[in-house]
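A.B. asks: Got these off Swiss-Prot a minute ago, pasting:
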- SER124, ILE434, PHE435, TYR529: chloride binding site (BINDING)
- GLU167 to Ala: Constitutive activation and loss of pH sensitivity; in isoform a (MUTAGEN)
- GLU167 to Ala: Constitutive activation, loss of pH sensitivity, loss of sensitivity to chloride levels and conditioning depolarizing voltages; in isoform b (MUTAGEN)
- GLU167 to Cys: Increased sensitivity to MTSET-mediated inhibition; in isoform a and isoform b. Inhibition is slower; in isoform a. Reduced sensitivity to MTSET-mediated inhibition; when associated with D-559; in isoform a (MUTAGEN)
- TYR232 to Ala: Loss of gck-3-mediated inhibition (MUTAGEN)
- VAL495 to Ala: In n995; increase channel activity and accumulation of eggs in the uterus resulting from a defect in egg-laying. Reduced HSN activity. Reduced sensitivity to gck-3-mediated inhibition; in isoform a (MUTAGEN)
- PHE559 to Asp: Confers similar gating properties to isoform b; in isoform a. Reduced sensitivity to MTSET-mediated inhibition; when associated with C-167; in isoform a (MUTAGEN)
- 560-619: domain 'CBS 1' (DOMAIN)
- SER742 to Glu: Phosphomimetic mutant whose activity is sensitive to gck-3-mediated inhibition and to cell swelling-induced activation. Severe reduction in channel activity, loss of cell swelling-induced activation; when associated with E-747 (MUTAGEN)
- SER742 to Ala: Constitutively active, loss of inhibition by gck-3-mediated phosphorylation (MUTAGEN)
- SER747 to Glu: Phosphomimetic mutant whose activity is sensitive to gck-3-mediated inhibition but insensitive to cell swelling-induced activation. Severe reduction in channel activity, loss of cell swelling-induced activation; when associated with E-742 (MUTAGEN)
- SER747 to Ala: Constitutively active, loss of inhibition by gck-3-mediated phosphorylation (MUTAGEN)
- 788-845: domain 'CBS 2' (DOMAIN)
- HIS805 to Ala: Loss of gck-3-mediated inhibition (MUTAGEN)
- LEU833 to Glu: Confers similar gating properties to isoform b; in isoform a (MUTAGEN)
- ALA836 to Lys: Confers similar gating properties to isoform b; in isoform a (MUTAGEN)
Amino acid sequence: MGIGTKILSKIEKNKTSDGLTIPLTPTTQKQSSSWCSFESIKTFFRTVIRDWIFLALLGFIMASLSFGMDYAILNLQNGQMRLFDLVKEYHFTLAYLVWVGYVVGLILLSAVCAHYIAPQAIGSGIPEMKTILRGVILKEYLSVRTLLSKMIGLTLSLGSGLPMGKEGPFVHVASVVASQLTRLVHGSSGGIFENESRSGEMLAAGCAVGVACTFSAPIGGVLFSIEVTSVYFAVRNYWRGFFAATCSATLFRILRMFSVSAAVTVEAHYQTNFPPQNVFLPQELPIFALIGLVCGLAGSIFVYLHRRTVLFLRRNWLAKMIFQKYWLIYPIFIATFISSLSFPLGLGKFMGGEERFSHTMKEFFVDCAWTAPPNDSYACPMPTSNATSSDSFDIRHWKGDNYDYSPFVTLSSFQVVYFFLAILASTLPVPSGIFMPVFVLGAAFGRLVGEGVFSLDPYGHISGDIQFFVRPGVYAVVGAAAFCGAVTHTVSVAVIVFELTGQLCHLLPVMIAVLIANAVASYLQPSIYDSIIRIKNLPYLPDIPHTTSLYHQMLIEQFMISPLVYIAKDSTVGDIKRALETKTRIRAFPLVENMESLALVGSVSRSQLQRYVDSQIGTKARFAEATRRIKQRLEDEESERKRREESKSDDTEDSLETTGAGERRASRFLIVPVAKNGPQVAKNETLTGLSEENARKILTVEEKQALFDAASLATPKREMSGKTINPVHIESHHTIGDIFRSITHLSFGRQNFPKKNNHNEFDLFGEERTEWEDMMLNQKLDLSQLDIDSTPFQLSEYTSLFKAHSLFSLLGLNRAYVTKKGQLIGVVALKELRLAIEYLQSGKVPTPGMSIFNEPPTEQSIYEKSARLESGRATGDAQNAAFVTDNGEDDAQNDYIQPPLEVVRRGALTPNRMSELTRLENVRTTPESPHFEVSSPSTSSSCVSIDFSPLDAANSENGSVGGLVLNVPSLPTRARSANELTRQNTHVQINLPDDVHDEKF
């Protein structure tokens, strides 16, 4: 290629869109190069901000919050112990009051904080985050207000020492922080829900960080958050969770390292010191499997009792009557009850003594035998005099000061009592988690089994190796992982245990026990998080058990909603309006080709249809039509006036009235005072004259500067007082009179807008408004003004329930339309899938080819108790068919202890509508356009408004038109009488308020 060809090629590349060429100078090339470099740097920096720096900042913030909360909790708990130590030697009753009062006070403060700042902070947070990641929006659940309430309330509740956890609430806290950071990065208008895909990625990372900064376990935190919040997880988001969790765990461990008392924080790193070899024998594996089996059964019982307790508090008539009016009684009573049972000088001495519930984990993991004799080599050593509670284990907490109690008694008492106390504590209206209590209970059970095995065979005689010791601490680790896995239905809890203990020598026993416990519990009960979702009636799709083939046999045609409401291409605006008004809870409407074929062509969201209807017959559309009509009428009047002027050019009958300043055209209206005893008008008192041209100008200003009232005229029957406005007999009256008659004939009225809308608009009233609305409602649908989803998800009527459940879970669907050869025959939403699953779980067998909604109810029917079942059957509305199950969804709105969360439907997020207009009842003046609004005292009467302006109003600096706005009281004969008054030059008397004086005109 020659040099000339290269130059021409470069010139062609640098041509602009206008056909011009840019000379190839060195300066231009340098600027282009620098510009490209700047854009590249900007793009790279934006990418770094949105991913790496964002995730690192999220991890660092959560680590700091976690460490700060642990420090505050430790000081609160130590404060209680110091107060108790001061008084326990003097008086038993005083010690009891101090112990109980301290706990009750903190719980009461936490409950008040959560109740009045943000009720969304109550509870764990993992169930709610599970629904949010599914696509549900919970009102104000990720707000700063909720974050503040959660942090304060959780610190107070954990500082009380009750059996509560921190892991679940911190998942919620991390999600809120992720949401707020997203708002800062992407702007306050967007937030976490601006992009649903983006929100899922960041919230998933936030959940992982919440677990990681609680246990300092980044790997287990990521895996656990995925298990409890996701059904299907996108692998591309894996690195986000690990990176943010690693940043959080790293900073958290560094902060603990520099903390003096870090070893005894509430959620500490429980380092164990088991030897790498000979931790367990193969002969012990059946015992570990048995621990998993028992923990699976106990975990199912725990979930069941928790659900029954919550439902009992909702349904019991006495609880309803008390807690509805005095909700503080419940937290006070439960806090008093739990703290009384744990009182160290009472029953508490058989459950660990003065050791706090959250601090017992390290004692359960200690590598010594509690039941060994004091002089045994494997016995737990006594603490030294200069040892602190952070680096020693005091066996006297579990055996008494004089070794009076057996560890079997104290461990058994601890498990039984705290098993029920943990359930009661989880029902309190305060921020609290459930992970840590079940973790401690599992460790206590494992320790009990380990001590029992040690008592029977302390030196491993079953193996023939006298050098081997049975280590109860290993059993405690296995029990903690197994029971926690059974309650939460997770396997990743084993990884958390490995990171908590810092050892992998007990990997095999832990995995065996966790898998068995998880399998047993999954067969008997849902996880604690799914149970809470059902209790709170949050919209979420339950899992399908793989133990029966009924889920493969039930077809969509047996639980779809049919017939359903749809929109056709030939539908009218009225059809759409009726559909929106009658089906207020449907979020999207299917669009079909026509009423006959019902061929599905797409779907339209409710918000789109609502905006379309508003644009056709809404307030703004009506105002625009009124403005068009008044302008058209005034233009016609102008043309008519010019025609008459041309035909009567020699007519000079118009007279001018001379004032002190000069001559002006006479006005048809006079403002004169009216005597108290009667409406006598003095015709020699005039305000000022308005020319015909100025009156026309005032009436043709933009609609935002003119305001008209309805012409439904009715004069109040009362004696007139104050001042009046009087018409004068002039020959030019026909022009202004014609305009007046035109306005009254059009029935334009004055309305009062909300304060945020200070503009004036024309409006239609009466028959004209009705005729216009009827005309608009009969118009055909204009598809060009709608954003149509042309590819809605469709399923065949023969799709199985199992396959539909998999598709909904994998793709994150909210609804799917059921078609037969392209013809729309029904719709299936998340609610129908959930009801079908619960139908099969209740033990019923569906009749082939028959809808489960049309089957006759039986005694065991889960639909029998629903008051809205018949409504759902009759209308076919998927949202109106709500059924009652044993989960207590019918009582979700009656929970006075833990207020229900409000679900925000995306279809309800429509633009703000104009509020209902109110009528003016008093006089107002504005400096921009000085005028007076005179209205009838009767609230039911309407007025006609005319704006008159002085001659020099058009010359004002800001171009605005000032003047006098007069609201003429209506007459019984309505607009026809107003026209008669104008044509006959009848004296019109308008009542003015007493504070209006002549100088204001």
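Cβ coordinates are placed from backbone N, Cα and C, and glycine is handled just like the others.
Here the original residues are kept at every noted site.
Provide an account of the burial state, proximal residues and distances for the features listed.
C.D. replies: In the shown protein chains, 31 other C-beta atoms lie within 10 A of the C-beta of PHE435 (chloride binding site).
All protein chains considered, the CB of GLU167 (mutagenesis position) has 24 other CB atoms within 10 Å.
GLU167 (mutagenesis position) falls within a helical segment according to DSSP.
On its own chain, TYR232 (mutagenesis position) has SER809, LEU810 as residues at least 6 apart in sequence with a Cβ closer than 8 Å to its own Cβ.
Annotation for VAL495 (mutagenesis position): same-chain Cβ neighbours under 8 Å, separated by at least 6 residues, are ALA217, ILE219, GLY220, LEU223, PHE224.
The Cβ of PHE559 (mutagenesis position) lies under 8 Å from the Cβ of LEU801, VAL828, GLU832, LEU833, LEU835, ALA836, TYR839, SER851, ILE852, PHE853, each of which sits 6+ residues away along the same chain.
Averaged over the domain 'CBS 1' (560-619), the predicted model reaches a pLDDT of 84.
Here the domain 'CBS 2' (788-845) is broken down by DSSP into helix, strand and coil counts: 23 helix, 18 strand, 17 coil.
Listed in sequence order, the residues of the same chain lying 6 or more apart from HIS805 (mutagenesis position) and placing their CB within less than 8 Å of its CB are LEU541, ILE544, TYR551, LEU833, ILE837.
There are 22 other Cβ atoms within 10 Å of the Cβ belonging to LEU833 (mutagenesis position).
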A.B. asks: Considering the recorded positions ILE434, ALA836, which residue's Cβ sits among the greatest number of other Cβ atoms within 10 Å?
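C.D. replies: Output for this query is ILE434.
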A.B. asks: Could you state the CA-to-CA distance between GLU167 (mutagenesis position) and PHE435 (chloride binding site) to the nearest Å?
C.D. replies: 6
A.B. asks: Using the CB centroid of SER124, ILE434, PHE435, TYR529 as the chloride site centre, which other residues of the same chain sit with their CB within 8 A?
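C.D. replies: The surrounding set, listed in chain order, is ILE126, PRO127, GLY165, GLU167, GLY168, GLY433, THR488, ILE528, ILE532.
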A.B. asks: DSSP says what for the domain 'CBS 1' (560-619): how many helix, strand, coil residues?
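C.D. replies: The breakdown for the domain 'CBS 1' (560-619) reads 23 helix, 16 strand, 21 coil.
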A.B. asks: With DSSP assignments reduced to helix, strand and coil, which class does TYR529 (chloride binding site) get?
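C.D. replies: DSSP call for TYR529 (chloride binding site): helix.
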A.B. asks: Applying a 10 Å Cβ distance cut-off over all chains shown, what neighbour count does SER124 (chloride binding site) have?
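C.D. replies: So the Cβ neighbour count for SER124 (chloride binding site) comes to 24.
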A.B. asks: Can you count the other CB atoms that lie within 10 A of the CB of TYR529 (chloride binding site)?
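C.D. replies: Within a 10 Å radius of the Cβ of TYR529 (chloride binding site) lie 26 other Cβ atoms.
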